[in-house]
Amino acid sequence: VHLTDGEKNAISTAWGKVNAAEIGAEALGRLLVVYPWTQRFFDSFGDLSSASAVMGNAKVKAHGKKVIDSFSNGLKHLDNLKGTFASLSELHCDKLHVDPENFKLLGNMIVIVMAHHLGKDFTPEAQAAFQKVVAGVANALSHKYH
């Protein structure tokens with residue numbers, strides 16, 4: 001992902017203002033509610049029968065933290081997203097058989113949740129930069145599929 005210094009600064013500033021675990025839990029929860037077909041990958045998570053069940057589910061929150069920790073690590077390696085996410089791409093392709101389109105959907109959920117948490121502090125410039133990053137991460141996670 002090619003980012004200008006201004007975009008890198010916008011990402012760093014915005015990311016520094018959020019609780020990553022909350023962002024991850026809410027983003028994954030929203031993905032499962034808004035796109036219910038994604039729930040099939042999480043059969044072992046227990047009750048996902050309603051929005052409140054999903055958003056309150058401890059396993060969703062824990063996996064959301066795991067997802068966002070990987071995303072956060074990617075923010076430290078923006079010049080090598082494919083390398084950073086190579087093993088996760090392989091896992092999701094070969095073992096879990098996740099539709100790579102879901103990575104784009106989750107990326108959009110991350111941006112939506114960031115906007116919700118940061119309000120006016122999530123400037124259009126920050127959003128534009130994050131959209132580039134989530135697209136780059138989705139592409140890196142989809143790399144093994146090609």
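Every residue, even glycine, has its Cβ placed from backbone N, Cα and C.
If you look up Swiss-Prot, you'll see 2-146 marked as domain 'Globin', on the strength of sequence analysis. Look at the domain 'Globin' (2-146): DSSP puts its residues at 120 helix, 0 strand, 25 coil.
Under the heading of natural variants, Swiss-Prot lists A58 to D and annotates it as follows: In beta-F. Counting only same-chain residues at least 6 apart in sequence, none has a Cβ under 8 Å from the Cβ of A58 (variant position).
Counting only same-chain residues at least 6 apart in sequence, those with a Cβ under 8 Å from the Cβ of H63 (heme b binding site) are L28, F42, F45. For H63, H92, the entry in Swiss-Prot reads heme b binding site.
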Within the domain 'Globin' (2-146), what mean pLDDT does the predicted structure show?
89
